[in-house]
Structure formats: structure tokens, C-alpha cells
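The structure appears right after this line, and notes come after that.
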Amino acid sequence: MLKPLWKAAVAPTWPCSMPPRRPWDREAGTLQVLGALAVLWLGSVALICLLWQVPRPPTWGQVQPKDVPRSWEHGSSPAWEPLEAEARQQRDSCQLVLVESIPQDLPSAAGSPSAQPLGQAWLQLLDTAQESVHVASYYWSLTGPDIGVNDSSSQLGEALLQKLQQLLGRNISLAVATSSPTLARTSTDLQVLAARGAHVRQVPMGRLTRGVLHSKFWVVDGRHIYMGSANMDWRSLTQVKELGAVIYNCSHLAQDLEKTFQTYWVLGVPKAVLPKTWPQNFSSHFNRFQPFHGLFDGVPTTAYFSASPPALCPQGRTRDLEALLAVMGSAQEFIYASVMEYFPTTRFSHPPRYWPVLDNALRAAAFGKGVRVRLLVGCGLNTDPTMFPYLRSLQALSNPAANVSVDVKVFIVPVGNHSNIPFSRVNHSKFMVTEKAAYIGTSNWSEDYFSSTAGVGLVVTQSPGAQPAGATVQEQLRQLFERDWSSRYAVGLDGQAPGQDCVWQG
């Protein structure tokens, strides 16, 4: 603990009675007081001059011009803060749009609900950029040659890379925080962008937390947001099933998510260490106890972002696991979840540990409150088959006679004539919906993703019946889930997987 430079003044103690002062005593006392004041004044001036010349070190995490995106180089705040922030917030007219990727050759039923295509949404979001684009991403692989594949389905990713280069050519700042080491060892995307002026930082999460940076979100101009399951990978646009959300014209939420981006950014400098306590400027004012309240297309809405792991949650930030459990705990009617992986264990520790936190929450909701639980899990050629006993165990709790309803299905994307594309053709979504709230995240459901891996979540609640022109966000997400649940690509655990598109064969 730092000691103060000087002690607080203490009132002098005087005797209860004193002899009367003589006139010359008063004069002498006055001269002494004046002399003391003069000495103090001269000393203060000397001290101020001395301190003025001493450079003061920045606080931990303070932004320095050489370390920040170009849009920050004239101060320690993003380009849109603080001069324009208040004015922009007054002009906020928040809008949330669900976005998704449907793999090629995976037709949905005619007239079924759908979200905006992800590739289209990303390109439109970049078209709105005027000052800066900040991207947090697990890895980058936007071109076919990145993985040695020549396939027309990579064209959308290549168009996205070209769009980003065009933004840099228009002097729009691009800052990227990505995980190190990376899965995309042969990708040149970030080198290409850096050569055009992009600022790239690799965050050594393995050294810092023994995890990875698994987040996937954008902050554009401190005003618009994308977040969801999709990586910066061309396969996420055409070969993998994804779901996310774009939020437009919502600077309060965008600048809150920007604080999470900044936690990654400051950890991307050489020899960075995790702080014991994050500085106040990283703190969030929005969380599950005090969410953002605003109008989304005129509809009263509450929303907040969560984050993981706990070490990357400054004061006020709700932990991602806590957000998931809170949404589950508030459900009274149903919990529908779509995730790529479901393990009530660790996935990347040896030996693995049992971790039934989410599993217990689903069981408690179904058994204790009669909540209808549906879990839709992805399966592809790279799926770990040891997941399926856990899924069967969860479904075994179901007992309609006792009003306990737990159903599990496996979503299988047919490989078809796309076998030349590795690590694709899978449901990669990570979302949950209840009658009260929508949760969209970036994490698979196992312990490591919440204890050591960097991820984010978005929790949104809209008032039923407050939107005469359309459904609430949670209703829209429920419709998308039920579309997938009732499709021919969703197979019950008591069924049989068609073809050779999944490691599990029923």
C-alpha cells in the first residue's frame, strides 16, 4: 500500500489555561507565523517546479499513441470519444438483426423463418464504417489458398478480405486482436492487412490463462456491433452453420463491448501480464443486475454483454457462465439451446475433470420447475464421439408422466460433394432461448470455455406484445431453433444418423 506523501494535519493540544500574552509576544508571534508561511510558500513553489519536470508513468493499461489504432493516435480514447459520444448516444436508435449462415446445399423448407445471411450482413456493416473497425477473432482464413482448397464457395470470404483492404485505403482504421498461437498457420490474411496499415495484436492466451481467444465480435465506429459464432473464415459464410446478431446505432452497447476488446488489446503487447485488478476505465456499467435499457426499433429492450474467463472480467462485467445460468434459472416454460459441443467435463485438461454445472442447471429446470428442455447439438466428421454418452444421460432424465421433458437431437449437415473442404459441414451455433430472454454466445458448452478461454455472450430481453409489427428477439430466435429442430437434419438420439456425415451413427 502506498503511503501518503505527507501526514494529515493534527490539531495542536493546548494547556487548559495560559498566562496572558504581552504585546511584544503578539508581535513576535505574528512575525514567526509570517516567516513560517513564507518558508512554506517557497517550499511549495520549489516542489511544484521539481514535480513538473518529472515524467509521470502511465497507469497500467493506459493507451499510448504508438500502441493503438490510428483512430486513437490523438489521445487515450477511441476516435468517437469523448467529444462525440454524448451526441451520438442521444441519436441512438438501436436495431438488432439476427444473422445466420446456412451451408450450401442445405435447403430449408419453403416459407420457413430465416435470418439475414451473415455474409451480406458483414459486408453491409463494413459499408457503414466511417472511422474504425475493431475485430476480436479466434483466427483468420478468408481465402481458399489459406487451406489449399480451390472452391467457389470461398469467394464470399475473399470479397470480405478485399472490402477490408478497401477500408484501409480510405484511411479507416482497422484493429485486430487475435489468438496466439493460431490455427490458421498458413493464412496470410493478417499479413496482407497489416501491410495496408491494419494494426494487429496477437494475444497469448495460452501463456496468460492456458486457453485461447475464442471471441468473435466487431465494433464499428463505436456504434455498431457484430457478435456470434462465426470465425473470420470463408467456411463460416458458406460451409458451416452459424448464428449471430448485428446491432446498429447503439453506441451505449458498442462502447461497452469495446471495453472487452480493450482487455484483449492491452494483453497483446509484449510481456503483458494479467492485472490483479483491472483499472476503472475497463469497468462495465451494464450487467445482469443493471442491464442497458433502451429502445430497439421502438421496443423496450434490456441487454448486456458477458465475458469469460473470470480473469478478463473487470468490475461490473457479468461472467459468461453466470449469464447462462441466470437465463436458465429465470425460465418458466422452455429452454432451447443449440451448441456445437456439450460436455459436462473439461475438454483440454489431462486428465479431464467432471464439470456438471450447465448439465445440473438443465436438469434442475426440467425436474424442479417443469421447464421443457431441448438441446440441439452439432455433429460432423470431426466431432468427438465421447460426447454422446453425456447426451444420453441428460435425455434419460425425461419422464413425461412426471412432467419432466428433456429432449436431445443431433444436427447433421450432409457433406455431399464438399468433402474436399476440411473442418466444415457442421452446426457451429452457440445460442439459447427461453420465453424470457435470448442468449447468443461464442463458447461451446464445456468447462474450459468458461474458466480459461476468452469468449463473450449477449443477453437480450424484449417485452412481449410491445412490438406490433413483428416478434420479439427471443421469439425470432425460438422460431429459428424450432425450424432446425423439426428439419430432416435433426436426428433424435434414438434414431439413426443418415450416411457417413457424422462420427455418431445412432
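Positions of Cβ are set from backbone N, Cα and C atoms, glycine also.
Cβ-based neighbour count (10 Å, all protein chains) for Leu183 (mutagenesis position) stands at 14. Listed in Swiss-Prot is the mutagenesis experiment Leu183 to Gly, annotated as follows: Loss of exonuclease activity toward ssDNA substrate.
Per Swiss-Prot, the feature active site, proton donor maps to His214. DSSP classifies His214 (active site, proton donor) as coil under the three-state reduction. Within 10 Å of the Cβ of His214 (active site, proton donor) there are 24 other Cβ atoms, across all protein chains.
Per Swiss-Prot, the feature active site maps to Lys216 (among others); the stated evidence is sequence analysis. If you take the C-beta of Lys216 (active site) and look for same-chain residues 6 or more apart in sequence within under 8 angstroms, you find Ala136, Ser137, Tyr138, Met227, Gly228, Ser229, Ala230, Asn231, Met232, Gly244, Thr442.
Per Swiss-Prot, the feature active site maps to Asp221 (among others); the stated evidence is sequence analysis. DSSP assigns Asp221 (active site) to coil, not to a helix or a strand.
DSSP classifies Ala326 (mutagenesis position) as helix under the three-state reduction. Cβ contacts within 10 Å of Ala326 (mutagenesis position), excluding its own Cβ and spanning all protein chains shown: 17. In Swiss-Prot, the entry for mutagenesis Ala326 to Val states: No effect on exonuclease activity toward ssDNA substrate. The structure shown retains the original residue.
Here Swiss-Prot notes a mutagenesis experiment, Gly368 to Ser, with the remark: Increases exonuclease activity toward ssDNA substrate. In this view, Gly368 (mutagenesis position) is surrounded by 9 other Cβ atoms within 10 Å of its Cβ, with every protein chain counted.
Taken from Swiss-Prot, the feature active site, nucleophile covers His428, and the record attributes it to a curator's inference. DSSP classifies His428 (active site, nucleophile) as coil under the three-state reduction.
Secondary structure at Glu435 (mutagenesis position), taken from DSSP and collapsed to helix, strand or coil, is coil. Under its mutagenesis annotations, Swiss-Prot gives Glu435 to Asp the following note: No effect on (S,S)-BMP synthase activity, protein expression or localization to lysosomes.
Considering only the recorded positions Leu183, His214, Asp221, Ala326, His428 (active site, nucleophile) has His214 as its nearest partner by CA-CA distance. DSSP assigns Leu183 (mutagenesis position) to coil in the three-state reduction, outside any helix or strand. Cβ crowding, taken as the number of other Cβ atoms within 10 Å, peaks at Asp221 among the recorded positions Asp221, Glu435. For the pair formed by Gly368 (mutagenesis position) and Leu183 (mutagenesis position), distance between Cα atoms is given as 42 Å, rounded to the nearest Å.
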